[in-house]
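Here's what Swiss-Prot has on this protein:
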MUTAGEN   Leu53 to Ser  In tu439; strong resistance to B.thuringiensis-mediated killing. Resistant to infection by S.aureus. Reduced life span. RNAi-mediated knockdown of pmk-1 (by injection) abolishes resistance to B.thuringiensis. Deficient for RNAi-mediated knockdown by feeding; in association with N-307
MUTAGEN   Asp307 to Asn  In tu439; strong resistance to B. thuringiensis-mediated killing. Resistant to infection by S.aureus. Reduced life span. RNAi-mediated knockdown of pmk-1 (by injection) abolishes resistance to B.thuringiensis. Deficient for RNAi-mediated knockdown by feeding; in association with S-53
Amino acid sequence: MDTENIADASDIRVKDASGDSDEKGNGTTTEEETVEQKEKRLAELLAAGRRALKVNDIDKASDSLSEATELSSEIYGENHENTFDSLYYYGMATLELAKEESQLLKGPGEKESGDEEQAGNSDDKTDEENGETEKEDGEESGEEEDDDDDTMKLSWEILETARCIAAAKIEALEAEQSGISAIEEWNLKLADVLVLLGEHGISDGKYTQAFEDLDRALNIQRNVLPPSSRKIAQTYILIGNACASDANYDETVQYFGKTKDVLIARQTELKHELERGVDDKEKKSEFENELKELEEMMPGVEEMIADAVHSAAQVEETKKAIKAQFEGFTQVLAKLPQEAGDQKEANDISSLVRRPAKRAVDAPTDNQAVKKEKEEEGTTSI
């Protein structure tokens, strides 16, 4: 979108806000926020939401980012490029909230089941009361599932809106033949949204869609980011998770292995930087901390690979067992006593092909009888 047009619209809002005031019934007036004030409040809400996400305070993050999303739409209009950040982080918070609700739904359900069992053993509970309790618990569980579905759906809608904004911006930049840096920046934003949509698909059980979104994100990242980027490693892990969730363990092993390769490349890169010497103490500390973090992370990745290899082997063993069982069943059937006609029919698949029915030999037609009589008369005359 045109930046100059945005600035012009902002100037109009500032004039309207400073020149007009709403009169209340008591005779007092209240001044509206200027665009600058709203933008400052928006930045504060975004910062607060991101801080809450970092410390895993999802409820607080969701509240701040929900308000930020609403405010950004009020300032710039819906689907404006400047609303992207609010939508992206709000979608992230809502997705985490949906995951939490899904976990909570499983936990209390198990607890209630145990409580009901204890209640069923107590003498002071009648069968009627137990039946009512089970009905109420079932209704509550259904309501919780609906809430979980609503949150999951909301997170998808928010992230999909952000994806559309990024895609439209990239298309506009390419049409304008803008600088490559701006196009790459928005491509990476698109990749970030696609990664979250991939996570959403995994959480929602839509593994094929998750794989497609993550694969698109990976292609963008590999074109823009260095091969040692940890963002690429993260996407590899998520694709591996999508494959594992869909029981494609051979592919899971491959993607987890690629994750390890990227992390090793990053380790090598950091070691070279430190060996060459880093004058900036803060930068050196960052490199050392990241290197330590990667070293601590590596055993977990190797364990994931080992688990995937084990799962792939189990699937292969199961396939072999099913095949052997089927072959054994076929052999048992072959050894069963059969009539001679049945044996011939079983070995002759030609009976499966439909043919026109033949007339019975012992039932000649009238024409055949007449013809036969004439032949006999001819023979007699000879």
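The backbone N, Cα and C atoms fix where each Cβ goes, and this holds for glycine too.
On a predicted model such as this, the values are computed, not experimentally measured, just so you know.
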Please state whether DSSP places Asp307 (mutagenesis position) in a helix, a strand or coil.
helix
Quick one: what's DSSP say for Leu53 (mutagenesis position), helix, strand or coil?
helix
